[in-house]
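Here is the structure we will look at.
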Amino acid sequence: MSDAAPSLSNLFYDPTYNPGQSTINYTSIYGNGSTITFDELQGLVNSTVTQAIMFGVRCGAAALTLIVMWMTSRSRKTPIFIINQVSLFLIILHSALYFKYLLSNYSSVTYALTGFPQFISRGDVHVYGATNIIQVLLVASIETSLVFQIKVIFTGDNFKRIGLMLTSISFTLGIATVTMYFVSAVKGMIVTYNDVSATQDKYFNASTILLASSINFMSFVLVVKLILAIRSRRFLGLKQFDSFHILLIMSCQSLLVPSIIFILAYSLKPNQGTDVLTTVATLLAVLSLPLSSMWATAANNASKTNTITSDFTTSTDRFYPGTLSSFQTDSINNDAKSSLRSRLYDLYPRRKETTSDKHSERTFVSETADDIEKNQFYQLPTPTSSKNTRIGPFADASYKEGEVEPVDMYTPDTAADEEARKFWTEDNNNL
């Protein structure tokens, strides 16, 4: 037996030689002369590995979010909690079925190169069909969440007609998206059961485009509506972190980013590995809703109401003007203050005050933690009360009914608060 090393090929000394362009000869359904380069083979392997990584990350992130939600949520029977739980469970189930698909012969390199149908078992086809059906249910849960947010943002709003119209459009678009995904899944299974090598790219592409369109449309509606609402609240001096801010964060994180990713998935070349962007967009849409809700709720628990336009400060257990020493002195400058604020509030149209305007409560942040789950929206405070007894956080413990005569208290901010209350409850058709 000779110990001499085998001679090296002349290509070893050629610096311009690319081994990735070397060909492999194998037998396929087209005969014995089938060839493939090492670069093409490596591309198939990289595509499978990339899909496995993305679905592994998706499964782990969804499972972790599901556990955290069960640990932190205080109310588990609200619609938003149920929708989030269903979406997370479906994304875990879909990822698990996709793992089975990746490990089956259907997704193997052998079948991709040779194309022999006898290499595919009926169990592999069943897993493929179940994966498509779970994907339909996942898209349905995402669309339900989007339509639910559209409904929530217009609940109790003065724009009832516009809100009903936009909710109907969103619902129709969501139904069309889910229907197209269902048609794509059924058509794909029918074709696959007859011929495992057949595909239905037309229906799948149409369903993905509809999903991207629905996300783009509903994100635009939510963001525009919420920006207008928050602008109005800031104009009134409300700086606390409430339901409008929570929904704005949810809409930005869970809708705008997936919209951009969906657009990139169709604008970039598929050979650059952009086919997994659709999976990333779906993951962000499912994860961001509960994560944003929990983060916003935690921020609310530590926040306090703070107003910009208030001229009052608290001293001991009573409520006194913060800058002047008496109500007589305050009344002198009140006309100038209310006049300036009235001109500012006149930037927005007003309507006649209704009876319900007199029963609004002061906004507190202690109940805001469950705001996103109960769909409750707080109102502006009533500056004065027609009753003798004072209530609220500034109630005087030493005050007894009947000790003083009923008087009409007029503070420096009475006129301004009246204008703010009118504006907040108005039916503003110009926004």
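Keep in mind that glycine also has a Cβ here, set from the backbone N, Cα and C atoms.
In Swiss-Prot, a mutagenesis experiment is listed as T48 to E, annotated with the note Strongly decreases the binding of alpha-factor; when associated with E-478. According to DSSP, T48 (mutagenesis position) sits within a helical segment. For T48 (mutagenesis position), the same-chain residues that are 6 or more apart in sequence and have a Cβ closer than 8 Å to its Cβ are L102, S107, V109.
While the structure shown retains the original residue, Swiss-Prot records the mutagenesis experiment F204 to A with this note: Abrogates both ligand binding and signaling. Note on F204 (mutagenesis position): other Cβ atoms within 10 Å of its Cβ, all shown chains, come to 20.
Sequence-distant neighbours of N205 (mutagenesis position) (same chain, 6+ residues apart, CB-CB distance under 8 A): none. According to Swiss-Prot, the experimentally introduced change N205 to A is described as follows: Abrogates both ligand binding and signaling.
One entry in Swiss-Prot concerns the mutagenesis experiment S207 to F. Its note says: Dominant negative mutation that inhibits the response to mating pheromone in cells that also express wild-type receptors. All chains included, 23 other C-beta atoms sit within 10 angstroms of the C-beta of S207 (mutagenesis position).
For the mutagenesis of R233 to A, Swiss-Prot gives this note: Leads to reduced mating ability; when associated with A-241. The structure shown keeps the original residue.
Annotation of the published mutagenesis R233 to S in Swiss-Prot: Disrupts the interaction with G-protein complex and reduces cell responsiveness to alpha-factor; when associated with G-234; the original residue is retained in the structure shown.
Under the heading of mutagenesis, Swiss-Prot lists Q240 to A and annotates it as follows: Causes a weak constitutive activation of the mating pathway.
Here Swiss-Prot describes F241 to A as a published mutagenesis experiment; the accompanying note says: Causes a weak constitutive activation of the mating pathway. Leads to reduced mating ability; when associated with A-2331.
Swiss-Prot gives this note for the published mutagenesis Q253 to L: Results in 25-fold increased affinity and a 5-fold-higher basal level of signaling.
For the mutagenesis of Y266 to A, S, L or K, Swiss-Prot gives this note: Impairs signal transduction. The structure shown keeps the original residue. Long-range C-beta contacts of Y266 (mutagenesis position), restricted to its own chain and to partners at least six residues apart, with a cutoff below 8 Å, comprise I209, A212.
Under mutagenesis, Swiss-Prot gives D335 to A or R with this note: Impairs internalization in response to alpha-factor-binding.
One mutagenesis experiment named in Swiss-Prot is K337 to A or R, and its note says Impairs internalization in response to alpha-factor-binding.
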